[in-house]
Structure formats: C-alpha cells, structure tokens
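For reference, the structure is listed below as structure tokens.
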Amino acid sequence: MSLLLFLLSFLLDGPQGQMESYFLQVQRIVKAQEGLCIFVPCSFSSPEGKWLNRSPLYGYWFKGIRKPSLSFPVATNNKDKVLEWEARGRFQLLGDISKKNCSLLIKDVQWGDSTNYFFRMERGFERFSFKEEFRLQVEALTQKPDIFIPEVLEPGEPVTVVCLFSWTFNQCPAPSFSWMGDAVSFQESRPHTSNYSVLSFIPGLQHHDTELTCQLDFSRMSTQRTVRLRVAYAPRSLAISIFHDNVSVPDLHENPSHLEVQQGQSLRLLCTADSQPPATLSWVLEDQVLSWSSPVGSRTLALELPWVKAGDSGHYTCQAENRLGSQQHTLDLSVLYPPQDLRVTVSQANRTVLEILRNAISLPVLEGQSLCLVCVTYSNPPANVSWAWVTQTLIPIQSSEPGVLELPLVQREHEGEFTCAAQNPLGAQRISLSLSVHYPPQMSSPSCSWEAKGLHCNCSSRAWPAPSLRWRLGEGLLEGNSSNASFTVTFSSLGPWVNSSLSLLQELGPSLWLSCESWNTHGAQTTSVLLLPDKDSATAFSKGAVLGFGITALLALCLIVVIVKTLQKKGTQEEPSRPKLSRGSTILDYINVVPKTRSLARNWKAEPDAPSRSSPLDTHFPKPKKKQKDPHFTYPGCPDPTSSSQVPVSENNPEELHYAALNFSRLRLQETQDPQDTYSDYTEVRVH
C-alpha cells in the first residue's frame, strides 16, 4: 500500500512539465509591525482534470524549512490537522481553497514570526508544495492613531474630537480606545469592531496648553497619540525686554515704564505677548506706527535703534491685538545728551532783533536802550545756564529765569564780551558775543583864541561809530585836512574821538558865523562860535564901564532865564542824567568870542544882533535813515514793552536849540589908549 502511494506521489510530483502547471502568486516580502494584524493576499493554480478526484482540497501554510512531514502547519483549512503551538489563534487561512485562494491573516504579529513561509496543497493522492514563498519581516510598532481636532478651540463652545486607527483588512480585531487629559470628563463607548473613537467636551481657558491623549490597546501592545489643546484667548502677559549694545539690561523690573539711554548707544526693544490665535504686534511712537508683525509669524517683535539720538526720545508703545482683544504697554524713552544747539536771542528796545548761533558775533546796541539776551539750549538732563561778562563796572540785572540776561538801560560801561555757558553732567557748551555800545556825538566845548596869524579854534567830538566832523564858516564847509591862503584845517581821529583844528588867516567881518558840526548814524550835534569883532571908533571910558556893567547884568539875567526854561523842560520829559539822543536829533551849543579890553570903556550902547540866517543843520546835514519797523515780540523773560526804561524822545521837537548871542559891535571904547590895543586879547564865554 505504501509503495502504491509513493508511486502515485512520484507520478504527481514527477516530470518538469507537470511541475510548471503549479504556480503560487504571493508578495515576496511582507512587513508587519509588532502587535498588529497583517493580511497576506495569495492565489495559486494547478493542473485540472488529470484524474477525477472527489477528495476534499486542503491547504497548509508552513514556516521555516520545507519539510512538511517534520513540522506542523501554522494555518490550514483541515480541522483535523494539528497546528504549531505559537501560531494557534493568530494565523488563519482565510482564502477559499476551492477557488484557489490561499490568503493568510496573521494577528498579533510577534518578533518570532519573522521567517519564510510556503504553501502546500493536498487532494487525495495529489499533493504539492509550491516553490514560491514569502518572507515576513517584523518591525517595531510605530503606527499611531490619528486625532482630528480643530486647530484652535473657542472657549465655551462644544467641540468633537475623533481618534482613528486605520488598517487594511476588516477581519483584523479592533483595538480598545481610551482618552486621557484634563478635558476628558465623559467618553463615548464604541464596540471593538470600530476603528475610531469620538470625544466631546466644552473647552475653557483652563484647558489651554493641556494635553489630550488617545490610546489604543491591543492584546499585548498599545500605542497612543497626544495633542496639545489650543484654546483661543485675548493677548496677555505682554512684556518688553531691553538690550543695550546687544546686552540685556539687568535689574530692570518687568515692563519698566521709564528708560534712560545716553546718546550714541544702540538700543533693542523686544516685545512679546501670549495669545491664541497669535496676535499682531506693533511698535508705535506717539501716533506713528514704526513696525508690525505678521499674525502667523513669531510672537516677538523687535525695535532696533542702532544709534540713539536726542530725537528718539518719546513714548514707545508695544501693542498686541487679535480678534478677542488687545493689550499694550508704553515705555517712556529719555535720551540723555550734553548741551547742543546753543543759541542767543537778542531783543533790543523790546523787539526781537536777531538770533546768534555762533561765537565772536559783534552786537551793536544804542546807548540808553533796553537789551534782553535769552540763552537757549537743548539738553537732557536740563543744563544749568549762566551768563558771564568781562567788564563788571556795572552789574547787569540777572532775570529770575535761567538763561535770561536783562539790561534795562544800556550804558557804555556794559561794552565787552558776554558769554553764555550751558552745562550738565554729560558736557558743556559756550557761546560768546561782543557788546558794542553805540551813542550819538557828544562834543566838548570848543576853544578859540587869537594868535599872531589870526583866530585858532579847536573842536572835539566823541561818538560810536566814530563821528564825522567839519567846520562851517559862513556858507562854506571846511573838513578833512585842507588849507589855502584864508584858512588851514587839520583833522585827526583815535577810536571814538575825532578832533579838528581851524586856523583863520583872513580878516574877519562883523557878525561872522562859525560852527563845528559832528554827526554819525545815531545823531548830530553842532557848536557855534559867534565872532564879534569891534569897530575902530573910540568911546569914553566911563560910559563904557557903566554900559559894560549893564550888559554883564543883562547877560547873567539871560543865562538864568535859559537855565530855568531848560530845567523845566527836562523835568517834564524826565530825561536821565546822560542825554538821550534819538536818530536824527541835533543839539546846538553856542560859544561867543568877544573882545577883552585892557581899560574901562565909556559911553557903551548895547544893541542885540541876532544871526541873519537859520542853523545850517536844517539844510546841510544828511537826513537820518528811518529804521524799519520790526514786529513786536515778547520773549519769555524779557521786560514787557510797557516797562521800557528807554527815555522817550519828543517827535514834535527833534531838535533842541539853546543859545545866547550878544552883539557888541556898536559899543565904543573911551579914547584913553591906542585903539590898536582894543583887539589884543580875547576871552571865551560858553553858553550851553
């Protein structure tokens, strides 16, 4: 019987031609993760109708060495066949062998399952082991479930989360699902045949940044996936970090409200905010937006100030905003720097005249005017501003406001260099100006004397700018250095002083008018000399003496009247002790040169003889230029125009004329001596 079976088996497994009719189609390499389920598709073909065999068809899967008689199959459709112990319950022949389907299902894959597997078919006396086989490669379990959840959860709004584990064959057993996390309060139960699990809950702000885990448990293994919940909320925890020269500033309170930085340093301000969804960050200086971030970008925004300057001071605000709200913080940046842009504003006679920006400026000021100097600088911390001057003959009035220097009444003693100094702990700056006091001509009383060659007169005047000086003889003008047969004029000047000497070589007629004129841009002054030569007739000594005493009394009376009127006018106009001259004003002083007799005269008659023409200043002096009117401007610290100490000048009387002229041409001397001695000596009588 055994021999018959062997022969039949040989015939069935015999020649090569018959073996080619058997073929198995299966994947050569099959990979599976430990603990999971794997399905291996398989089909085969075999010769048909060689023998009519009604025996059942069995299929077997073996692993390892091809010796079916020495091993147990791992899976078969023959219920009477004993299976390998480790494969029981895990390997399953799912294919319908009658339909030549040899598909294999492996559950709970283990590391020991890694080997080669071949298939064998049996039907009665027909038995054949296919040469085609597959190799199972077992790998570590890395497959995880997938969790489907909204990216951002709205607080107070219900949310549904799905955990899904996918595999390729429905016959694989479903794992057991479980949820873990702070948001888990209720779990929906699902049958084990389902490959997903659903979790519903209502998120709150307390759930933000917490973990939610979905875990799958198989028979011996488990796998899980964890997600972090992101619950939407308005910006919070906004913070500003400060870096000086790329170094973090230590010992600063969180979100400082004030920051001091020295000019020239580099500064980096870093703004951060916590929000969900990410907020849009922006830096704002006052009302100007300096920079902003993208909502999908970083949660930080840096503001770079590589070279801090004075103009960078201000209120810097970092603002974070999303659809749920906003938050902001303001930093007051104070840039420290030494005094700079030092300048002086000059106000003369209560009007702003100019602004001085550099050193060594000469400032002309009219004597008697008010002057206000305001020194201004930019610095932080505020600079200590002070004034200093070289000449201290008269101490100027220092205003209570720093940097303001007031001179209510400028005098010549104030001339000199004024220096404004501004200083703070970071540095100092100075600016100087030279004060030049201008004033109109002031003439000293001229002197005249008779010399051997004729009359010699000297005239001097002082003013700034230096005045011009000339003589007027009758209708003629004598100036500079000039001479001819009738006169010689010599001119000299030194600083504010000018001097002119006149020598008259011609015979002098009666009532000859001689004057000395001086002027500059601020005014003019004239001193007149009335020459009264006597006639050659002689008079009695006694009469001349009597008349001389009478004339002397009359002269004294005239002087008293003139002085009283002058004092009354000065009292009504409240003039200062020093004459205050306006542009274009003229003062005329008169001096009379009269004979001085050696003997008493007799039978004198006095008859006044006024000049036959008006003052030459009315027609021959250059008219002063009108000053252009400046707009009124009251600078802080300068005196108000109503408190001006400048002496007012009468517009109705631009010229003041004070003179007294006496004519002695008709007085005759007593013939007690030679008439030639009558003009030998002269004396000076000055009337101001």
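Yeah, the Cβs are placed from backbone N, Cα and C, and that goes for glycine too.
The N-acetylneuraminate binding site annotation in Swiss-Prot covers ARG120, and the record cites similarity to another entry as its basis. Within 10 Å of the C-beta of ARG120 (mutagenesis position) we count 19 further C-beta atoms, all protein chains included.
The feature domain 'Ig-like V-type' is assigned by Swiss-Prot to 26-138. Taken together, the residues of the domain 'Ig-like V-type' (26-138) have an average pLDDT of 88.
Positions annotated as domain 'Ig-like C2-type 2' by Swiss-Prot: 250-334.
What Swiss-Prot records for 339-436 is domain 'Ig-like C2-type 3'.
In the three-state DSSP classification, ARG120 (mutagenesis position) falls within a strand. For the mutagenesis of ARG120 to Glu, Swiss-Prot gives this note: Decreases interaction with membrane IgM (with greater effect in B1a than in B2 cells). The structure shown keeps the original residue.
What Swiss-Prot notes for the published mutagenesis of TYR590 to Phe is this: Decreases interaction with RIGI; when associated with F-635, F-659 and F-682.
For the mutagenesis result TYR635 to Phe, the note given in Swiss-Prot is Decreases interaction with RIGI; when associated with F-590, F-659 and F-682.
According to Swiss-Prot, the mutagenesis experiment TYR659 to Phe carries the following note: Decreases interaction with RIGI; when associated with F-590,F-635 and F-682.
One mutagenesis experiment named in Swiss-Prot is TYR682 to Phe, and its note says Decreases interaction with RIGI; when associated with F-590, F-635 and F-659.
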